[in-house]
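Peer 1: Sharing a structure, written as structure tokens. Questions coming.
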Amino acid sequence: MPVAHVALPVPLPRTFDYLLPEGMTVKAGCRVRVPFGKQQERIGIVVSVSDASELPLNELKAVVEVLDSEPVFTHSVWRLLLWAADYYHHPIGDVLFHALPILLRQGRPAANAPMWYWFATEQGQAVDLNSLKRSPKQQQALAALRQGKIWRDQVATLEFNDAALQALRKKGLCDLASETPEFSDWRTNYAVSGERLRLNTEQATAVGAIHSAADTFSAWLLAGVTGSGKTEVYLSVLENVLAQGKQALVMVPEIGLTPQTIARFRERFNAPVEVLHSGLNDSERLSAWLKAKNGEAAIVIGTRSALFTPFKNLGVIVIDEEHDSSYKQQEGWRYHARDLAVYRAHSEQIPIILGSATPALETLCNVQQKKYRLLRLTRRAGNARPAIQHVLDLKGQKVQAGLAPALITRMRQHLQADNQVILFLNRRGFAPALLCHDCGWIAECPRCDHYYTLHQAQHHLRCHHCDSQRPVPRQCPSCGSTHLVPVGLGTEQLEQTLAPLFPGVPISRIDRDTTSRKGALEQQLAEVHRGGARILIGTQMLAKGHHFPDVTLVALLDVDGALFSADFRSAERFAQLYTQVAGRAGRAGKQGEVVLQTHHPEHPLLQTLLYKGYDAFAEQALAERRMMQLPPWTSHVIVRAEDHNNQHAPLFLQQLRNLILSSPLADEKLWVLGPVPALAPKRGGRWRWQILLQHPSRVRLQHIINGTLALINTIPDSRKVKWVLDVDPIEG
């Protein structure tokens, strides 16, 4: 009897075997309903079908129901998901279900759902409306129904309610019916509807190069300075793709930040543009997903998880702001959407465009190795003038709310000229260091030349590279000052302390806390554009693609947090943030200014960025990473473990380290650091520790991990901790 090997959404790296009853057939990629646990049925996805099982056949339960006649995934997405589960060492069931809309996970049909509507019956058309005058809601409802059908999901917006319609139904005056939406083929009347901008020479060259390779895999880095017209290149490439009857996937870092982008695509093309993001309800998400799969959607714009959308005939993938860290999932299945998008493009044999003003070092490394091709856009639209740059030395300055006196003076000047000011504060990813405010001394580990991380709760300094520790000094060993401060300031604290400095000036704080509610970001941005807010306080969210014509002063307040972080990636993140931020000032014919506050104005990173630009920084950083044998020249895997008592996690990781180093696959090129506390050592009441594995060969490191995972359950403490694997981590 055939055996179905079924993936279930459980945290176990295996499939489960079920018998297929006589007469029941199923294909890999189809959903089934199966018994699981005590008196419980679950939805599963068939990974394969065979005639054998590791268990005796008489011990296997049978599949209850097959939900699909054809796989819910296209062939290319199926291959992508199976490969990704293996590469990221994540349970196959969790991976497959992550890629499905919630309603499909729950067993809903993978087809356009019938759309229900109310209509007036023959009796309802003939009855005297005055007979309902004692029930005004019913009278209103029937009068409306006589004008035509009313869709069920529209009732909530009307003057009457569902109860009135149900009452009319009991009287035989109205009823419910349904119809399945017909497929509409946009290809029959496709045309470019919006206004085309004339491409400059660089843009035209880029579009032509990509078009010439349209029928095979090619990866293109579109490196364009802020305001150089990358979106116009995307639009022109999509014109060519849609003209061939193919579809396009456009991925963006934060869907809430790009209402302008969506509008530009919808205005440009006389074809359906669907949007996939976390703000959609379940029905909207399923509808967009199905339209992409059946070819009804010409363009899908979405965030990270949109990568797994099935397409009938995909012709190109665009990754906008490809350097953005939000493409990396940080919880659960820790995949990187940019990297998987390249795999998908290769599998589908189509071009992929990676666009950025500040490309990731991994992407630039692939360009150096001839895996990707480089296209440059160097001219800003309208020949806008670059912002004037200032570095303010904070040493010995009496700061207010984290602002130097010179910055406060500049802010007043710009505000008096009826302009707007942005203050950037970006703690995320920058580990706190200990700094002397008077002389600029930074607490540094003597064993490995990295900066100590300040642990406030334990009141000690700890090196996250070699694990050496020391108490927090009472005074600066360089100048004797007792003014030792942790680097960093919070946006909320800044907002509160700015108010008395600028009385009567409207202040708007834009960060994760203030924009979590649906529509909150759009509302705040509209207020900014109306001039309702004069001072904007924000994190890196504000650096992503917004155009603020009245912003003429931009200041970065916590530069030192990036310069002296324990995370080797923080310099790259800061360089990207600074370059993006500098493009926010003075974009509408007004001269812009950018101010950086630091205790170390002579720092080489600042000097390179200010006077040579991001490209020079990236070249220098890649050379340094190569010399230090850090990614992208080597591969990293982090194993994190956590517990409630701060005992089992480090013990488990030490046992795991011993297991790895004793493996016959481990060679002299494998480097293992730890166990050390995670950069955020305590979260949610749990203590977090980690070990880092590094190897110059990605393939070899994968083999080592595979061999280790097969034996991990032999470690005594493995069941006393929660542990996760992070392949190609982007945070220390």
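Cβ atoms here come from the backbone N, Cα and C positions, even for glycine.
Residues or ranges marked as ATP binding site by Swiss-Prot on the basis of sequence analysis: G224, V225, T226, G227, S228, G229, K230, T231. What Swiss-Prot records for C436, C439, C476, C479 is Zn(2+) 1 binding site. Per Swiss-Prot, the feature Zn(2+) 2 binding site maps to C445, C448, C463, C466; the stated evidence is a large-scale study or a structure entry. Marked as domain 'Helicase C-terminal' by Swiss-Prot on the basis of sequence analysis: 447-638. Record note (Swiss-Prot), mutagenesis T226 to V: Strong decrease in ATPase and helicase activities. Does not affect DNA binding. The unchanged residue is displayed. In Swiss-Prot, a mutagenesis experiment is listed as K230 to A, annotated with the note Loss of ATPase and helicase, allows assembly of primosome and replication of phiX174 DNA, complements a deletion. Record note (Swiss-Prot) on the mutagenesis of K230 to D: Loss of ATPase and helicase, allows assembly of primosome and replication of phiX174 DNA, does not complement a deletion. No change in DNA binding. Partially complements filmentation and UV sensitivity, loss of recombination-dependent DNA replication. According to Swiss-Prot, the mutagenesis experiment D438 to A carries this note: Binds and unwinds replication forks, strongly impairs PriB binding, PriB stimulation of helicase, and DnaB loading onto forks. Loss of PriB binding, PriB stimulation of helicase, and DnaB loading onto forks; when associated with 438-A-A-439. Here the residue is the original one, while Swiss-Prot reports the published mutagenesis C445 to G with the comment Normal ATPase activity, loss of helicase activity, 5-fold less primer synthesis. As a published mutagenesis entry, C445 to Y appears in Swiss-Prot alongside the note: Defective in DNA replication, only forms 10% PriA-PriB-DNA complexes, rescued by excess DnaT. Recorded in Swiss-Prot as a mutagenesis result, C476 to G carries the remark: Normal ATPase activity, 8 to 10-fold reduced helicase activity, 7-fold less primer synthesis, helicase and primer synthesis partially restored by Zn(2+). Among the mutagenesis entries in Swiss-Prot is T482 to A, noted as: Binds and unwinds replication forks, moderately impairs PriB binding, PriB stimulation of helicase, and DnaB loading onto forks. As a published mutagenesis entry, H483 to A appears in Swiss-Prot alongside the note: Binds and unwinds replication forks, strongly impairs PriB binding, PriB stimulation of helicase, moderate decrease in DnaB loading onto forks. Among the mutagenesis results in Swiss-Prot, L557 to P has the note: In priA306 (srgA1); suppresses recG deletion, increased resistance to UV and gamma irradiation, assembles primosome, replicates ColE1 plasmids. Slightly reduced UV resistance and increased SOS induction; when associated with a priB deletion. The residue drawn here is the original one. R584 to A appears in Swiss-Prot as a published mutagenesis result, with the remark: Does not affect DNA binding, but impairs ATPase activity.
Give me the structural setting of these features: burial, nearby parts and distances.
Peer 2: The Cβ of K230 (mutagenesis position) lies under 8 Å from the Cβ of L222, G224, D320, G355, A357, L377, each on the same chain and at least six residues away in sequence. DSSP assigns K230 (mutagenesis position) to a helix.
Every protein chain shown contributes to the tally, and the Cβ of C479 (Zn(2+) 1 binding site) ends up with 12 other Cβ atoms within 10 Å.
DSSP gives C466 (Zn(2+) 2 binding site) a coil state; it is part of no helix or strand.
Confidence for the domain 'Helicase C-terminal' (447-638), expressed as mean pLDDT, is 81.
Cβ neighbours of T226 (mutagenesis position) (same chain, under 8 Å, six or more residues apart in sequence): A357, R380, T579, Q580, A582, G583, R584.
D438 (mutagenesis position) falls within neither a helix nor a strand when secondary structure is assigned with DSSP, and so counts as coil.
C445 (mutagenesis position) is surrounded by 21 other CB atoms, counting those within 10 A of its CB over all protein chains shown. Secondary structure from DSSP puts C445 (mutagenesis position) in coil.
Under the three-state DSSP scheme, C476 (mutagenesis position) falls in the coil class.
Under the three-state DSSP scheme, T482 (mutagenesis position) falls in the coil class. Counting every protein chain shown, the number of other Cβ atoms lying within 10 Å of the Cβ of T482 (mutagenesis position) is 11.
Around the Cβ of H483 (mutagenesis position), 13 further Cβ atoms fall within 10 Å across all displayed protein chains.
Cβ contacts within 10 Å of R584 (mutagenesis position), excluding its own Cβ and spanning all protein chains shown: 26.
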Peer 1: Roughly how many Å separate the Cα of S228 (ATP binding site) from that of L557 (mutagenesis position), to the nearest whole number?
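Peer 2: With distance taken Cα to Cα, L557 (mutagenesis position) is 27 Å from S228 (ATP binding site).
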Peer 1: Determine, from DSSP, whether V225 (ATP binding site) sits in helix, strand or coil.
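Peer 2: The three-state answer is coil.
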Peer 1: Sequence gap of 6 or more, Cβ distance under 8 Å: name the residues on the same chain that satisfy this around C476 (mutagenesis position), in order along the sequence.
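Peer 2: Long-range Cβ contacts: C436, D438, C439, W441, T482, H483, L484.
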Peer 1: If I take the Cα of V225 (ATP binding site) as reference, which of the recorded positions C463, C466, C479, L557 has the closest Cα?
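Peer 2: Going through C463, C466, C479, L557 one by one, the closest to V225 (ATP binding site) is L557.
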Peer 1: Other residues with Cβ within 8 Å of the Cβ centroid of C436, C439, C476, C479 at the Zn(2+) 1 site?
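Peer 2: So the additional residues around the site are H437, D438, G440, W441, P477, S478, G480, S481, H483, L484.
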Peer 1: Which one is it: of the recorded positions C445, C466, C479, L557, whose Cα lies the shortest distance from the Cα of G229 (ATP binding site)?
Peer 2: L557
Peer 1: Between the recorded positions C445, C463, C466, C479, L557, which lies closest to T231 (ATP binding site), Cα to Cα?
Peer 2: L557
Peer 1: Between C-alpha atoms, which of these binding-site residues comes nearest to C445 (mutagenesis position): G227, C463, C466, C479?
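Peer 2: Sorting the binding-site residues by distance from C445 (mutagenesis position), the top entry is C463.
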Peer 1: Quick one: Cα separation, L557 (mutagenesis position) versus G227 (ATP binding site), in Å?
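Peer 2: Approximately 24 Å lies between the Cα of L557 (mutagenesis position) and that of G227 (ATP binding site).
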